[in-house]
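Participant: Below you'll find the structure I mean.
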Amino acid sequence: MKFFLLLFTIGFCWAQYSPNTQQGRTSIVHLFEWRWVDIALECERYLAPKGFGGVQVSPPNENVAIYNPFRPWWERYQPVSYKLCTRSGNEDEFRNMVTRCNNVGVRIYVDAVINHMCGNAVSAGTSSTCGSYFNPGSRDFPAVPYSGWDFNDGKCKTGSGDIENYNDATQVRDCRLTGLLDLALEKDYVRSKIAEYMNHLIDIGVAGFRLDASKHMWPGDIKAILDKLHNLNSNWFPAGSKPFIYQEVIDLGGEPIKSSDYFGNGRVTEFKYGAKLGTVIRKWNGEKMSYLKNWGEGWGFVPSDRALVFVDNHDNQRGHGAGGASILTFWDARLYKMAVGFMLAHPYGFTRVMSSYRWPRQFQNGNDVNDWVGPPNNNGVIKEVTINPDTTCGNDWVCEHRWRQIRNMVIFRNVVDGQPFTNWYDNGSNQVAFGRGNRGFIVFNNDDWSFSLTLQTGLPAGTYCDVISGDKINGNCTGIKIYVSDDGKAHFSISNSAEDPFIAIHAESKL
């Protein structure tokens with residue numbers, strides 16, 4: 001009996017690393033700045049049937065409404081209260097979305113902004129998404145309520161009160177991140193208010209949280225908050241399920257704060273992943289795809305079972321956050337599809353796909369002066385995500401998750417889940433291939449010359465549909481067909497000028 005009890009407790013201890021997705025669903029998508037009503041529809045009409053595991057939603061709590069510049073995306077990272085009331089929708093719409101998505105097996109993960117409230121320079125008043133009064137100057141947030149006692153002003157030792165030196169781990173945690181009022185997370189009252197907010201979301205039915213700015217919180221303070229959280233709603237989750245936790249920690253090396261400091265609380269965002277993969281696919285600094293043979297921990301990344309991975313995120317696709325110029329985004333569509341394809345085929349980490357909106361980029365001295373621009377809107381009201389006849393999105397919503405090449409690789413990852421990384425091939429340059437056991441195989445040509453070779457796929461004999469160039473529809477293939485012989489070998493030809501210079505086949509794409 002002791003043995004069973006031990007297993008029982010271990011199961012609960014490890015729960016925050018598990019994404020709580022339905023069996024066979026292995027990726028989530030960040031529907032950045034989408035309205036709750038559009039997410040609910042997308043769960044039903046697209047995400048569920050296409051095998052997506054869940055959605056990371058933008059912060060659902062009340063934030064400052066900023067008009068200079070006009071309604072920037074980053075206003076949502078400046079909380080005013082924990083009321084569920086934003087440009088994405090109100091609490092009723094949020095509840096409706098969570099219910100409808102869970103009912104079709106698609107989970108909701110909340111971007112939780114709990115390190116801070118709004119900036120200290122914001123004017124007092126009711127310029128907030130729900131009309132709540134707040135006064136940053138006097139540290140007064142009556143809608144929570146928080147007062148001057150609940151902030152770290154007294155603990156911060158820098159002259160400005162802001163973080164001035166990232167080599168000082170204490171000020172990174174106890175001072176203000178770019179002027180944002182830093183909550184005193186060691187106080188039980190503050191921890192309780194945050195846990196109350198997160199428990200409200202858990203009770204509604206969310207499956208987990210991205211913890212924004214985790215690097216700026218002490219790991220022990222995060223743990224104290226997590227220890228107060230409810231189990232997930234048993235309408236949709238097994239009894240005793242814990243919320244999935246992934247912490248935003250930017251650790252590119254060279255600073256005292258390490259991702260590993262946070263492993264006790266949950267997974268961490270591995271920012272090295274997209275930065276390095278972008279450098280490789282762009283072939284910068286002499287990097288080659290052949291070097292990806294030991295991708296993952298071999299590149300100095302966090303352990304696979306602690307990693308939340310992505311090619312780009314809402315910050316670094318516009319030059320914020322971490323990764324710099326190497327980050328690939330939808331603006332670099334051809335290379336981007338290859339990078340996302342590689343990520344979704346490779347077993348390392350838990351994968352998140354980005355879904356963006358277009359904005360008018362304007363570079364001056366190498367910087368995008370429009371990096372602040374918020375989502376498509378009419379006078380500040382977020383525009384509907386319209387769906388075009390060809391299944392792409394309108395109204396300047398990019399919907400990368402609907403691109404055939406990306407959607408089909410989300411399915412590929414589901415099909416090969418649990419299979420080993422096998423049958424690696426490289427030409428010493430930028431032509432590489434690998435398999436996932438006997439369930440899938442993928443080939444890339446990122447060289448400036450064509451690729452034509454017979455490779456061992458590890459797959460059963462038969463005719464397969466390449467899910468990059470087309471789809472398997474009613475037993476037919478709209479793209480390239482690949483013939484695997486009895487010995488598991490197949491011939492692949494990929495021109496370096498192909499629209500998408502990669503091919504992927506899997507057990508479910510067999511004709």
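Cβ atoms are placed via backbone N, Cα and C, with glycine included.
So Swiss-Prot has the following annotated:
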- Asp212: active site, nucleophile (ACT_SITE)
- Glu248: active site, proton donor (ACT_SITE)
- Asn115, Arg173, Asp182, His216: Ca(2+) binding site (BINDING)
- Arg210, Asn313, Arg352: chloride binding site (BINDING)
- Arg210 to Ala or Gln: Abolishes chloride binding; strongly reduces activity (MUTAGEN)
- Asp212 to Ala or Asn: Abolishes activity (MUTAGEN)
- Glu248 to Ala or Gln: Reduces activity (MUTAGEN)
- Asn313 to Ser: Reduces affinity for chloride; reduces activity (MUTAGEN)
- Asp315 to Ala or Asn: Strongly reduces activity (MUTAGEN)
- Arg352 to Ala: Abolishes chloride binding; has only slight effect on activity (MUTAGEN)
Participant: Among the binding-site residues Asn115, Arg173, Asp182, whose Cα is within 10 A of the Cα of Asp212 (mutagenesis position)?
Facilitator: Asn115
Participant: Here's one to test understanding: among the recorded positions Asn115, Arg173, His216, Glu248, Arg352, whose C-alpha is closest in space to the C-alpha of Arg210 (mutagenesis position)?
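Facilitator: With Cα distances computed to Arg210 (mutagenesis position), the winner among Asn115, Arg173, His216, Glu248, Arg352 is Glu248.
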Participant: Near the Cβ of Asp212 (mutagenesis position), how many other Cβ atoms are there if near means within 10 Å?
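Facilitator: Cβ-Cβ neighbours of Asp212 (mutagenesis position) within 10 Å number 20.
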Participant: Greatest CA-CA distance (Å) over the residues Arg210, Asn313, Arg352 that the record ties to chloride?
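Facilitator: Overall maximum Cα spacing for these binding residues reaches 12 Å.
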Participant: Taking 8 Å from the centroid of the Cβ atoms of Asn115, Arg173, Asp182, His216 as the cut-off, which other residues in that chain fall inside it around the Ca(2+) site?
Facilitator: His116, Asn152, Val172, Asp174, Cys175, Arg176, Leu177, Leu183, Leu185, Ala213, Met217
Participant: Starting from the chloride site formed by Arg210, Asn313, Arg352, give every other residue of that chain whose CB sits within 8 Å of the mean position of their CB atoms, in sequence order.
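Facilitator: Going along the sequence, the neighbours come out as Ile28, His30, Gln56, Asp111, Tyr246, Glu248, Thr269, Leu308, Phe310, His314, Met354.
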Participant: Round to a whole number and give the Cα-to-Cα distance in Å for the pair Asn115 (Ca(2+) binding site) and Glu248 (mutagenesis position).
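Facilitator: Between the alpha carbons of Asn115 (Ca(2+) binding site) and Glu248 (mutagenesis position) there are 11 Å.
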Participant: Could you tally the C-beta atoms, other than its own, that fall within 10 angstroms of the C-beta of Asn313 (mutagenesis position)?
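Facilitator: Other Cβ atoms found within 10 Å: 26.
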Participant: Counting other Cβ atoms within 10 Å, pick out the least crowded of the recorded positions Asp182, Glu248, Asp315.
Facilitator: Asp315
Participant: How many Å lie between the Cα of His216 (Ca(2+) binding site) and the Cα of Asp315 (mutagenesis position)?
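Facilitator: Spelling it out, the Cα of His216 (Ca(2+) binding site) and the Cα of Asp315 (mutagenesis position) are 16 Å apart.
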Participant: Which residues, sitting 6 or more apart from Arg352 (mutagenesis position) on the same chain, put a CB under 8 Å from its CB?
Facilitator: Ser27, Ile28, Val29, His30, Gln56, Leu308, Val309, Phe310, Asn313
